[in-house]
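A.B. asks: For reference, Swiss-Prot lists these features for the protein:
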type: BINDING; residues: ASP30, ASP155; note: Mg(2+) binding site
type: BINDING; residues: CYS552, CYS553, HIS568, HIS572; note: Zn(2+) binding site
type: DOMAIN; residues: 26-309; note: domain 'UmuC'
type: MUTAGEN; residues: ASP30 to Ala; note: Abolishes DNA polymerase activity
type: MUTAGEN; residues: PHE34 to Leu; note: Alters translesion activity
type: MUTAGEN; residues: GLU39 to Ala; note: Abolishes DNA polymerase activity
type: MUTAGEN; residues: TYR64 to Phe or Ala; note: Decreases efficiency of nucleotide incorporation
type: MUTAGEN; residues: ARG67 to Ala; note: Decreases efficiency of nucleotide incorporation
type: MUTAGEN; residues: ASP155 to Ala; note: Abolishes DNA polymerase activity and increases UV-induced mutations
type: MUTAGEN; residues: GLU156 to Ala; note: Decreases efficiency of nucleotide incorporation
type: MUTAGEN; residues: PHE627 to Ala; note: Abolishes POL30-binding; when associated with A-628
type: MUTAGEN; residues: PHE628 to Ala; note: Abolishes POL30-binding; when associated with A-627
Amino acid sequence: MSKFTWKELIQLGSPSKAYESSLACIAHIDMNAFFAQVEQMRCGLSKEDPVVCVQWNSIIAVSYAARKYGISRMDTIQEALKKCSNLIPIHTAVFKKGEDFWQYHDGCGSWVQDPAKQISVEDHKVSLEPYRRESRKALKIFKSACDLVERASIDEVFLDLGRICFNMLMFDNEYELTGDLKLKDALSNIREAFIGGNYDINSHLPLIPEKIKSLKFEGDVFNPEGRDLITDWDDVILALGSQVCKGIRDSIKDILGYTTSCGLSSTKNVCKLASNYKKPDAQTIVKNDCLLDFLDCGKFEITSFWTLGGVLGKELIDVLDLPHENSIKHIRETWPDNAGQLKEFLDAKVKQSDYDRSTSNIDPLKTADLAEKLFKLSRGRYGLPLSSRPVVKSMMSNKNLRGKSCNSIVDCISWLEVFCAELTSRIQDLEQEYNKIVIPRTVSISLKTKSYEVYRKSGPVAYKGINFQSHELLKVGIKFVTDLDIKGKNKSYYPLTKLSMTITNFDIIDLQKTVVDMFGNQVHTFKSSAGKEDEEKTTSSKADEKTPKLECCKYQVTFTDQKALQEHADYHLALKLSEGLNGAEESSKNLSFGEKRLLFSRKRPNSQHTATPQKKQVTSSKNILSFFTRKK
């Protein structure tokens with residue numbers, strides 16, 4: 001029998017549970033030297049051209065062709081030109097002070113001798129929008145191929161391939177293993193058991209059929225010990241996933257022209273290490289039985305893991321007395337049995353009298369979680385879920401000001417125009433990426449004076465409608481800098497050395513929700529017709545007994561399915577919203593008797609001259625849009 005269970009296999013079909021399975025197939029795809037590739041494509045250059053992307057005097061991206069000359073991001077552009085005489089430097093797009101649009105200035109930059117071709121740091125601000133735009137195009141391709149995509153940064157994503165691999169395994173009838181053997185024939189037994197329900201959820205899967213061992217991996221399988229490539233179902237899933245990733249990466253290359261590097265494994269942390277293992281334009285697969293070989297290959301330490309590369313990772317090296325080499329293996333061998341051993345050691349260290357808690361990044365109340373994380377990370381088994389939801393807490397646009405680039409309130413407003421344009425672009429980026437409406441409700445202005453004093457002012461932003469409006473943001477920003485400008489009478493105020501605008505407190509509205517989802521079930525007018533009276537009645541029809549009947553209280557209309565009832569509920573809610581916008585008629589069933597007397601008392605005829613009022617003709621159309629058209 002396999003060492004994996006039916007439960008672990010079926011978990012792949014759940015986006016929220018797949019990462020917990022030992023059969024999980026997670027990919028990390030990184031676009032190589034992304035900014036440099038974007039500029040290569042924009043300028044019609046080849047992959048062999050040595051291109052660097054420049055921001056003022058600094059290099060922010062180096063193409064792989066330029067790296068052959070020993071150029072890195074640590075070099076200045078002048079140093080890089082000395083290493084490669086035919087280097088092609090390209091400056092990022094920039095905003096100009098007072099303008100709400102960015103543009104390129106090709107052929108201009110700090111490396112050009114002509115003063116007219118210099119890009120002034122004082123009057124310009126870097127724009128990353130061209131790279132965000134290309135990132136959105138790539139993300140669209142990723143999402144069209146995979147149902148769960150997490151955008152890790154502007155140039156990298158995680159993919160959960162669980163559903164794709166599961167469907168290929170169980171339902172793909174066209175996939176060919178060899179010229180005369182299809183996947184469905186090799187997997188006929190497990191497919192029949194699954195479709196027929198002839199299995200116990202906690203029982204082990206059958207052994208893989210001999211024929212499936214001809215399944216090929218796409219990419220480089222990390223296998224220094226020369227183990228058999230396919231021995232169990234986890235290898236089958238990874239092999240299928242590798243072929244899916246190859247297809248996705250080919251689409252990125254064919255459609256956008258960008259090369260990528262990919263890592264595949266059963267966890268996010270390991271596949272991220274794998275994507276960086278071999279670059280550019282490569283794909284590395286780490287099988288479960290090769291995890292320890294991969295982690296101990298000499299290229300990784302505990303600080304190589306995602307979230308442990310900063311001060312926490314460095315502190316852990318000191319606290320756990322880890323060696324600077326083979327630190328991952330050291331954790332496994334020092335605490336071999338369980339995470340509890342590691343927790344006891346951490347607790348003892350934290351309680352030592354010479355341990356400075358004021359500067360520590362280790363929470364003494366969360367050592368159990370940290371120990372569990374380290375224990376599993378060192379074994380390549382620390383699973384994390386993928387999240388496709390936007391987690392937006394704040395956005396900031398700022399400028400470190402030089403010279404007299406912000407010497408008055410007029411200069412402040414000119415920079416705010418740039419900030420608002422940049423923030424608007426980033427909000428639109430989020431809205432397109434997640435198909436949601438994103439509305440910041442709070443804006444904050446922060447500035448640093450000539451004497452390095454910091455002043456801040458924040459407050460709410462009001463919009464006319466539900467969409468974000470840049471001019472409303474600018475209006476509030478101008479008000480705040482004007483209020484702060486009162487302090488500008490002090491000689492130590494201007495010129496400013498820093499100015500920033502931050503937006504927070506986001507409302508995120510899902511565009512895919514229905515009217516009722518958006519406003520909540522405000523009109524609770526529907527109930528099942530089955531009540532106490534029905535319980536006392538008998539019926540001769542068994543079909544009627546089994547069929548639930550749902551009824552509208554206002555019109556006594558009966559529905560036999562929930563969908564029809566919900567559509568009728570939408571109609572009532574739209575009608576009520578329309579009456580709130582355009583006014584109600586006397587015949588409205590949303591008004592009580594008292595409300596009708598209050599609102600329509602002027603229309604009531606006196607008792608001496610009664611007449612039968614003519615009923616207003618009601619159209620048969622109940623299109624929801626008609627309720628939001630103001631009556632003339």
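Cβ atoms are placed via backbone N, Cα and C, with glycine included.
Small disclaimer: the values here were computed from a predicted structure and weren't measured.
I would like each feature placed in context: is it buried or exposed, what are its neighbours, and how far apart are things?
C.D. replies: Taking Cβ-Cβ distances under 8 Å and a sequence gap of 6 or more within the same chain, the neighbours of ASP155 (mutagenesis position) are ASP30, MET31, PHE34, PHE35, TYR131, SER135. A coil conformation is recorded for ASP155 (mutagenesis position) in the three-state DSSP classification, outside any helix or strand.
Here the domain 'UmuC' (26-309) has a mean pLDDT of 96 out of 100.
Neighbours of ASP30 (mutagenesis position), defined as other CB atoms within 10 A of its CB across all chains, total 20.
DSSP gives GLU39 (mutagenesis position) a helix state. Taking a C-beta cut-off of under 8 angstroms and a sequence separation of 6 or more, GLU39 (mutagenesis position) has the following same-chain neighbours: LEU45, VAL51, CYS53, ALA61, ILE90.
Secondary structure at TYR64 (mutagenesis position), taken from DSSP and collapsed to helix, strand or coil, is helix.
Cβ neighbours of ARG67 (mutagenesis position) (same chain, under 8 Å, six or more residues apart in sequence): none.
Of all Cβ atoms in the shown protein chains, 20 besides its own fall within 10 Å of the Cβ of GLU156 (mutagenesis position).
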A.B. asks: For the mutagenesis positions PHE34, TYR64, which one has the sparsest Cβ surroundings, going by other Cβ atoms within 10 Å?
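C.D. replies: Among the mutagenesis positions PHE34, TYR64, the sparsest Cβ neighbourhood within 10 Å belongs to TYR64.
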A.B. asks: Distance check, please: Cα of TYR64 (mutagenesis position) against Cα of GLU156 (mutagenesis position), rounded to an integer number of angstrom.
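C.D. replies: GLU156 (mutagenesis position) has its Cα 17 Å from the Cα of TYR64 (mutagenesis position).
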